[in-house]
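Data block below; observations after.
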Amino acid sequence: MNSIHGHYHIQLSNYSAGENLQSATLTEGVIGAHRVKVETALSHSNLQKKLSATIKHNQSGRSMLDRKLTSDGKANQRSSFTFSMIMYRMIHFVLSTRVPAVRESVANYGGNINFKFAQTKGAFLHKIIKHSDTASGVCEALCAHWIRSHAQGQSLFDQLYVGGRKGKFQIDTLYSIKQLQIDGCKADVDQDEVTLDWFKKNGISERMIERHCLLRPVDVTGTTESEGLDQLLNAILDTHGIGYGYKKIHLSGQMSAHAIAAYVNEKSGVTFFDPNFGEFHFSDKEKFRKWFTNSFWGNSMYHYPLGVGQRFRVLTFDSKEV
């Protein structure tokens, strides 16, 4: 399966800063099943003003960090402004409109919201949009950090925010999340292998089961478009007779890819994390299955083939702390 570099891979025309552009046209932007055609004619001076405002928005403002440098002296990662940052901001905005519907549905199926988090808006988006390799989203890195934190009996959000409340970021955690995503986006690098290596360094290992007299990692792939959600949910909820397991779930479609995560426990239920919507808990697997099938899949817009509604891959992990 292709590596997950963010939400969407989009081809944009390259414009040099010195060109005398009379118009800029974004055509056939596809977000989920929504086809958006934006044609905007701008004078050269007006274009300069808009670009200047966008660059200023992405490069200035209150830091909202607990300190300027990490504990080992590294600065928060940034890169030069690119036009793709504008496109990604538009996509994040559309995805953020689905947040209320997803969160409001949780209680209807007997679930609870543990933490309201969304990488598609607010201060967190402001931090990731400043680097070209994180502007599209850091779902893979967020899921990896969420699994590690949960396995350690901690909350990712206590580690990400000062005092566990939105407002000020702990730069060490923010830097670590962004760097893992950046490392996975490098040329000639397999992002899955980068994440696996990071897991190993942090006490997380792939679950191995015996097949044909050999130990192999639990790695389930399939399609959601033609086979529905049963195969995907079975892979997420299967604990292989052990009673628990961490799941890193890759979803992909024609234009995009996304990562979500879960901790499944036969006794305590399912804790589910989606970087676009937050962390939720369901007291048993059946409640989670019904919510995912009847509400979440549609409300999130993940069911569209143009989005992430075609293929899946579910990996199962264990931790020394569990």
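Note that Cβ sites are derived from N, Cα and C of the backbone, with glycine treated the same way.
Here the original residues stay in place, and none of the substitutions has been built in.
Secondary structure at CYS139 (active site), taken from DSSP and collapsed to helix, strand or coil, is helix. Using a 10 Å Cβ-Cβ cutoff, CYS139 (active site) registers 25 neighbours. Taken from Swiss-Prot, the feature active site covers CYS139 (among others).
Annotated active site per Swiss-Prot: HIS258 (among others), in sequence order. All chains included, 25 other C-beta atoms sit within 10 angstroms of the C-beta of HIS258 (active site).
A C-beta separation below 8 Å, combined with a sequence spacing of at least six in one chain, links ASP274 (active site) to VAL102, ILE260, SER300. The active site annotation in Swiss-Prot covers ASP274 (among others).
The note that Swiss-Prot attaches to the published mutagenesis TRP146 to Ala is: Abolishes cytotoxicity. Neighbour density for TRP146 (mutagenesis position): within 10 A of its CB lie 28 other CB atoms from the protein chains shown.
Cβ neighbour count for ARG165 (mutagenesis position): 9 (other Cβ atoms within 10 Å of its Cβ, all protein chains included). Experimental mutagenesis is annotated in Swiss-Prot for ARG165 to Ala, with the remark: No effect.
The mutagenesis experiment GLU279 to Ala is recorded by Swiss-Prot, whose note states: No effect. Long-range Cβ proximity for GLU279 (mutagenesis position), meaning a same-chain Cβ under 8 A and a gap of 6 or more residues, is found for ILE113, ASN114, PHE115, PHE117, TRP146, PHE157, THR271, PHE272, PHE273.
Reduced to three states, the DSSP call for SER300 (mutagenesis position) is coil. Quoted from Swiss-Prot, the note on mutagenesis experiment SER300 to Ala is: No effect.
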Three-class DSSP secondary structure - TRP146 (mutagenesis position): helix
Cα-Cα distance linking ARG165 (mutagenesis position) and HIS258 (active site), given in Å to the nearest integer: 25
Assigned conformation of ASP274 (active site) - DSSP reduced to three states: strand
Alpha-carbon distance [ARG165 (mutagenesis position); CYS139 (active site)] in Å: 20
